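Participant: Just passing along the structure, written as structure tokens.
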Amino acid sequence: MKKTKIVCTIGPKTESEEMLAKMLDAGMNVMRLNFSHGDYAEHGQRIQNLRNVMSKTGKTAAILLDTKGPEIRTMKLEGGNDVSLKAGQTFTFTTDKSVIGNSEMVAVTYEGFTTDLSVGNTVLVDDGLIGMEVTAIEGNKVICKVLNNGDLGENKGVNLPGVSIALPALAEKDKQDLIFGCEQGVDFVAASFIRKRSDVIEIREHLKAHGGENIHIISKIENQEGLNNFDEILEASDGIMVARGDLGVEIPVEEVIFAQKMMIEKCIRARKVVITATQMLDSMIKNPRPTRAEAGDVANAILDGTDAVMLSGESAKGKYPLEAVSIMATICERTDRVMNSRLEFNNDNRKLRITEAVCRGAVETAEKLDAPLIVVATQGGKSARAVRKYFPDATILALTTNEKTAHQLVLSKGVVPQLVKEITSTDDFYRLGKELALQSGLAHKGDVVVMVSGALVPSGTTNTASVHVL
């Protein structure tokens, strides 16, 4: 069974009910909506379509809204045509938005461009395809020397590696998009270009103000500043997305894999969910099979311990969206089979909190008894994530009375959430857990299961792990 979860970006190729049903069958767990593209009517329809499919099939999936975030882009060019730049030529950026650009100058969307940059800084355009060095700053103009040949287009992303920029965490568009997300009841917000703790807090306050206090925030780490402040960002967030696209432009490409491993490890220790994203099966936008390197990349992220792997263009606009999900699911399943439980966390000598100690004990017991299933009663999802931290061989069946929690646990590795009407007592939990263990096919008559619950089942400290034979 596949334990690693798959996040699929949904676009024109995959938005119909028919396609969404096939994507769920193929292994999709979370629908990602990229708010850098599309309007509210399109995104609203996609959400409705997924909910219709879920109610018809009884399958559970989560919805993730990915914000555009505070980014810098190039503006208009003459005739809307790309311009060719040559290595060695001079090129100027201006903050005067009325300028229509050409092969010598273009306007950028960010007012503070001239104040944040210094002579000697690097400017990268279009995912780093064109590099420039700042040679002078005059008034509202930044004058650069072009470092390599390339074609510059309008509305292309501009990165300033190593420069701390004063853009707000939430652009006006993001604020409106988050309100839309609250109205639609999305499960997660993936917040782009998070640079520091206060960015996350600002987003959380905005969500709270519009009835979205239960939406989980996944912070996307996309630049050096985000990496430098990673610990404080992790603490303020519900999870992390390792956004390797922009990150690989902002930091040297050979550093990205080490940043990925560091972030995944810290997320596991903190019991926070982590998604590894960008270019995972990139060649499948055009080809029916991935490269061997891509298949290895997906497996490597899973071995690192990621909760989920993500498809972007592969599922939103590619030629082979279904094949991409199927192949990714196959790689997940194969790699999940070789993962061992991790009861020995290095340097984990600190005293464990009650919940964590009980959950760790449950995993240890399940390993020793070869139990195929650990059943957890969880209100907000903490206990289920505490069990997941130790990578049990057993599947985790998480019973919750909270619909939001059920959807959010869809993203956690190895967790199968199950919404139940009520759990009145510990005995009721044992009865219900055993019934659902058999019904779901996750365990069979005669199997040993480990059950984890609290004294006050509705909420409170998880303090009991017990062993049952079905």
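Keep in mind that glycine also has a Cβ here, set from the backbone N, Cα and C atoms.
What you see is the original sequence, not a version with the noted changes.
For R32, K220, G245, D246, T278, the entry in Swiss-Prot reads substrate binding site. According to Swiss-Prot, the ATP binding site annotation covers N34, F35, S36, H37, R73, K156. Residues or ranges marked as K(+) binding site by Swiss-Prot on the basis of similarity to another entry: N34, S36, D66, T67. Taken from Swiss-Prot, the feature Mg(2+) binding site covers E222, D246. Here the residue is the original one, but Swiss-Prot notes a mutagenesis experiment at this spot, R271 to L: Loss of an interdomain salt bridge, stablilizes the inactive T-state. What Swiss-Prot notes for the published mutagenesis of R292 to D is this: Inactive, crystallizes in the inactive form. Among the mutagenesis results in Swiss-Prot, K382 to Q has the note: Significant loss of activation by fructose 1,6-bisphosphate, retains sigmoidal kinetics. The residue drawn here is the original one. The annotation that Swiss-Prot gives for the mutagenesis experiment K413 to Q reads: Partial activation of enzyme, loss of cooperativity in fructose 1,6-bisphosphate binding. The mutagenesis experiment R431 to E is recorded by Swiss-Prot, whose note states: Partial activation.
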Participant: Please work out the number of neighbouring Cβ atoms within 10 Å of the Cβ of R32 (substrate binding site), leaving out its own Cβ.
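Facilitator: I get 25 for this one.
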Participant: How long is the line from the C-alpha of T67 (K(+) binding site) to the C-alpha of E222 (Mg(2+) binding site), rounded to the nearest angstrom?
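Facilitator: Cα of T67 (K(+) binding site) to Cα of E222 (Mg(2+) binding site) measures 13 Å after rounding.
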Participant: Cα within 10 Å of K156 (ATP binding site): which of the recorded positions D66, G245, R271, T278, R292, R431 qualify?
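Facilitator: Within 10 Å Cα-Cα: none.
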Participant: May I ask which of the recorded positions S36, H37, K413 is closest to E222 (Mg(2+) binding site) if we compare their C-alpha atoms?
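Facilitator: So, of the listed recorded positions, the one sitting closest to E222 (Mg(2+) binding site) is S36.
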Participant: I want to verify one value. Collapsing DSSP to three states, which class is E222 (Mg(2+) binding site)?
Facilitator: coil
Participant: What whole-number Å value do you get for the CA-CA distance of F35 (ATP binding site) and G245 (substrate binding site)?
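Facilitator: So the alpha carbons of F35 (ATP binding site) and G245 (substrate binding site) sit roughly 17 Å from each other.
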Participant: So what sits near G245 (substrate binding site) in its own chain, CB-to-CB under 8 Å and at least six residues off in sequence?
Facilitator: D127, E222, A277, T278, Q279
Participant: Fewest neighbouring Cβ atoms within 10 Å: which of the recorded positions K156, E222, R292?
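Facilitator: Per-residue Cβ counts within 10 Å for the recorded positions K156, E222, R292 bottom out at R292.
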